[in-house]
Amino acid sequence: MATVTASSNFVSRTSLFNNHGASSCSDVAQITLKGQSLTHCGLRSFNMVDNLQRRSQAKPVSAKSSKRSSKVKTAGKIVCEKGMSVIFIGAEVGPWSKTGGLGDVLGGLPPALAARGHRVMTICPRYDQYKDAWDTCVVVQIKVGDKVENVRFFHCYKRGVDRVFVDHPIFLAKVVGKTGSKIYGPITGVDYNDNQLRFSLLCQAALEAPQVLNLNSSKYFSGPYGEDVVFVANDWHTALLPCYLKSMYQSRGVYMNAKVVFCIHNIAYQGRFAFDDYSLLNLPISFKSSFDFMDGYEKPVKGRKINWMKAAILEAHRVLTVSPYYAQELISGVDRGVELHKYLRMKTVSGIINGMDVQEWNPSTDKYIDIKYDITTVTDAKPLIKEALQAAVGLPVDRDVPVIGFIGRLEEQKGSDILVEAISKFMGLNVQMVILGTGKKKMEAQILELEEKFPGKAVGVAKFNVPLAHMITAGADFIIVPSRFEPCGLIQLHAMRYGTVPIVASTGGLVDTVKDGYTGFHIGRFNVKCEVVDPDDVIATAKAVTRAVAVYGTSAMQEMVKNCMDQDFSWKGPARLWEKVLLSLNVAGSEAGTEGEEIAPLAKENVATP
């Protein structure tokens, strides 16, 4: 367990702290710690009664208090008699830090659970100087490797969720500018050498936060979260959390009723390290067997290793993943289970499809497109946006030519290498291709060569470009997602919301979200071996594109567009399913929530530095 310093008696209450002119924590330190409650510059100090009641303070405010505050207008009706206390821990949280689906989930799912009346926190590293997160002045001491480190917490309250950021130089010093490509390593495909220490620190800090942060931003909940909580650990970076919970806390009578759900967003990244590195984790020898792992690869070392994700699968109380079909794939065998299939078969693995940000991705309000539209005006609007897209990327402007878009990371998982080889087989059709993505330098070079190989027919843009991503999503007729494996996928969800028909590989969440012939076209199942491009996959991709283009301009295409736009991919449905799973863990005080809108008025957008 960590040691809390004296400054932890003061914690962030609201973002009004900095607005009141306090420039540093030194002002707070001048307050005398008396046995009485006091408020200063948005901070609240613990008094003696607080310390005796910290566990009970994690519960919702009383009905009497709720009645007093009922005069305040909220965005929707919420009844919060008793809700769960849910804490999400991850290496990313959108929009502050995001490389893909993980950041989107931690950005979107927590507000949806909060909207159902639960108390929700997210905990993520503070990679940058986020201008909307304030220093709580809470400092804890955590042992990382053979050193004791001081760790601070920053906080902001958005859309009913306590957003907590773990502050330490091990996170902040490594990231300069955009966090997108530097969260895990200096360049794509290269990890930081001290990632074990970085994420060990994150897991331990996450277990301290519910007890030491006395957060009062919500008028529905007050005080520390306490011990009756559900931790949701996401991917290998947080895999140590169930181990630390058991060894450092429950062994000492703390968090006795807490539970851990481990959510797999991408099983390809498991946290495999040298076997001798186990000593860096400061865990008892009794957990070593959960980490013990053998594979046939030479990275990071040949032979025996430790595997963080394996340990989380075995030690967590429940295992989830991000789509039902992906859950089936994970237990199907060594290839798609990436050598963890036999351990997953020992557990109950459930899949819940992800939602999407229906505010950012909304064709009727999208700030990046000049013409707004909905399901009733899509037929008239899309050709005009297509012409703007063609002009923007330098293709001949012709609304009658079908445009196929690709948006994603340029790497083997996303199948960009398969697509590049397939393009030559369907470029004879009356079609244009736009590829937007960044990633491996070799693959970036491949897409940049398309314009020379197929002038007036194909173009590649190897840049991070949000406005262009929105324009492609709205202006293209088809979006292609040729992934070798895809746990859930968001590109196809965005596309369908904009009436852009997806052409997808038959894997993971793509199977769950795209119905062949109704809301899109399926290519088939790809070979998951990434070392080479399977010629059969190239042929299947070209055939699927040919089939889609044949439907273009027909009444069947118009019907498919409307079917796509008629789907509901908001977080409301997934939140109900998540709630059901979390309630099944029977943490004390947990009761079902109430359907409603955001507890706090919805911010126009989360503010995060680039």
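Each position is counted from 1, following the chain as shown.
Here the Cβ of each residue, glycine as well, is placed from N, Cα and C on the backbone.
None of the listed substitutions appears in this model.
DSSP gives K98 (ADP-alpha-D-glucose binding site) a coil state; it is part of no helix or strand. Annotation source Swiss-Prot lists ADP-alpha-D-glucose binding site at K98.
Secondary structure at K441 (mutagenesis position), as computed by DSSP, is helix. For the mutagenesis result K441 to E, the note given in Swiss-Prot is No effect on activity, but reduced interaction with PTST.
Here Swiss-Prot notes a mutagenesis experiment, E449 to K, with the remark: No effect on activity, but reduced interaction with PTST. A simple way to gauge crowding: the CB of E449 (mutagenesis position) has 13 other CB atoms within 10 angstroms, across all the protein chains here.
One mutagenesis experiment named in Swiss-Prot is E452 to K, and its note says No effect on activity, but loss of interaction with PTST. E452 (mutagenesis position) falls within a helical segment according to DSSP.
The C-beta environment of E486 (mutagenesis position), restricted to residues of the same chain at least 6 apart in sequence and closer than 8 Å, consists of Y326, Q413, V504, A505, T507, G508, G509, L510. One mutagenesis experiment catalogued in Swiss-Prot, E486 to A, is accompanied by this note: Loss of activity.
Residue with the densest Cβ environment among the recorded positions K98, K441: K98, by other Cβ atoms within 10 Å. Among the mutagenesis positions listed (K441, E449, E452), K441 has its Cα nearest to the Cα of K98 (ADP-alpha-D-glucose binding site). DSSP assigns E486 (mutagenesis position) to coil in the three-state reduction, placing it in neither a helix nor a strand. The Cβ of E452 (mutagenesis position) has 8 other Cβ atoms within 10 Å, all protein chains considered. On the backbone, the CA of E449 (mutagenesis position) and the CA of K441 (mutagenesis position) stand 13 Å apart.
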